[in-house]
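What Swiss-Prot records for this protein:
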| type | residues | note |
| --- | --- | --- |
| DOMAIN | 1-541 | domain 'PLA2c' |
| MUTAGEN | R54 to A | Abolishes enzyme activity. Reduces lipid droplet formation; when associated with A-82; A-385 and A-402 |
| MUTAGEN | S82 to A | Abolishes enzyme activity. Reduces lipid droplet formation; when associated with A-54; A-385 and A-402 |
| ACT_SITE | S82 | active site, nucleophile |
| MUTAGEN | D385 to A | Abolishes enzyme activity. Reduces lipid droplet formation; when associated with A-54; A-82 and A-402 |
| ACT_SITE | D385 | active site, proton acceptor |
| MUTAGEN | R402 to A | Abolishes enzyme activity. Reduces lipid droplet formation; when associated with A-54; A-82 and A-385 |
| MUTAGEN | C538 to S | Has no effect on membrane localization. Decreases the affinity for 1-O-hexadecyl-sn-glycero-3-phosphocholine acyl acceptor in transacylation reaction |
Amino acid sequence: MGSSEVSIIPGLQKEEKAAVERRRLHVLKALKKLRIEADEAPVVAVLGSGGGLRAHIACLGVLSEMKEQGLLDAVTYLAGVSGSTWAISSLYTNDGDMEALEADLKHRFTRQEWDLAKSLQKTIQAARSENYSLTDFWAYMVISKQTRELPESHLSNMKKPVEEGTLPYPIFAAIDNDLQPSWQEARAPETWFEFTPHHAGFSALGAFVSITHFGSKFKKGRLVRTHPERDLTFLRGLWGSALGNTEVIREYIFDQLRNLTLKGLWRRAVANAKSIGHLIFARLLRLQESSQGEHPPPEDEGGEPEHTWLTEMLENWTRTSLEKQEQPHEDPERKGSLSNLMDFVKKTGICASKWEWGTTHNFLYKHGGIRDKIMSSRKHLHLVDAGLAINTPFPLVLPPTREVHLILSFDFSAGDPFETIRATTDYCRRHKIPFPQVEEAELDLWSKAPASCYILKGETGPVVMHFPLFNIDACGGDIEAWSDTYDTFKLADTYTLDVVVLLLALAKKNVRENKKKILRELMNVAGLYYPKDSARSCCLA
């Protein structure tokens, strides 16, 4: 169990500092195997971008090939946004066994199965929480279906390999959605929120809470009420909650809930609560199918106007006594199940009407050590996908306290693979953070026909190697076709084993074909002489 107090300390938390120090020994051994001699281990960070299931699979391919080439052992930090967090977290739940991890991935997409009943049970359980939000629904009923996984382990379970230094230190990114206006206006660093096996919090403020107490209630820096540590399924939903078209999805949630009034349930009466649950969630899970407006919900069977159903359901369900609600069913167990289901429907409808995501207790509430009143006056935080700010977690590895020398940025975007570089350049310029400066015209030129690797260097700060997934070296002239095949909002049901294997192979090839370039930059940051290709601050490699 972690500390029950809030920590406000500039710099690295002591647990991370110790883990990184232990990791240095493993990095030095790995460099020696790669024939790179160094007195000090350089700090290398690997970043995985967002991109839904495409990013999940491609990131696994990258990690697998880096392990195969002996490169992963030379990495100090692994950081991810959205879909990449699903892959990175899997690395730790499998104790770093990439062969087993890859085999498991292929198996999941061979059988095309998903445990609806278990996901239903987890969602109903989550709906009993005072902080239930659409993130819970998204995590247990959408992301679990996309990944074919429902992990019940926790971030704190990852401590052992991290503290022993056998695996890189992982950082999972989110942003505080309530601070989006500050981000839009000034790219405020405190917008970014991070999760590690030890802590969760705002790195820009140096304000953290033990990961085991993330979600618990604090006041004035003290623990008031303990809540169980959230499982990885929920966190994956939080980290991967960026949506393509919020208005379309909001309307679809409403459309589905309108069909689930008491009237609708009684008319479609099913033999038991379990089958009712299947009926409800089979309809709710069409949320993704209509996220692009391709499959509009059907009219109600009775021909009644759909636009009044949600309001009617919420009002009637609130007013009707529990006894009357359950009158048609005499089985006590069935009564309880039905009540829980309808409570879930009601709560989901309310969250959808408010579009409420990522609700959790604010551990900085009434904290005297925080001068920013916005941070300390809120009872709740609303944490969402960091890809809504920058689709790669550069802001979490750039602080000087982490002393990163080399960044390997793997971009799994379906669109412009340099948008993350543009956004990070702007962020760093505003806050005087060392980062290679690239001219907009050059980025525009690169984006028209991306190569597989770009090396960006500035006078100070880390060297950045940027690897677009879809590039002319691997895809030839078919980049657009590849992008269409692996669309961000493509359902997992369309991912056959062949489609998965092809994407894994593409991601691996990008690492393998650029191994020499990576080794060269490792030599450079390790302090060894190696001839430079160019004196330019940014060069294509």
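Quick reminder: no glycine exception, Cβ is built from N, Cα and C everywhere.
A helical conformation is recorded for R402 (mutagenesis position) in the three-state DSSP classification. The CA atom of R402 (mutagenesis position) is located 22 Å away from the CA atom of S82 (mutagenesis position).
Taken residue by residue with DSSP, D385 (mutagenesis position) is part of a strand.
A straight line from the CA of S82 (mutagenesis position) to the CA of R54 (mutagenesis position) spans 11 Å.
Mean predicted confidence for the domain 'PLA2c' (1-541): the pLDDT average there is 83. Counting neighbouring Cβ atoms within 10 Å of each of the mutagenesis positions (D385, R402), the lowest count belongs to R402. R54 (mutagenesis position) sits 16 Å from D385 (mutagenesis position), counting Cα to Cα. For S82 (mutagenesis position), the Cβ neighbour count at a 10 Å cut-off comes to 30, with all displayed protein chains included.
According to its DSSP assignment, S82 (mutagenesis position) is coil. Its Cβ taken as reference, R54 (mutagenesis position) is surrounded by 26 other Cβ atoms within 10 Å in the chains shown.
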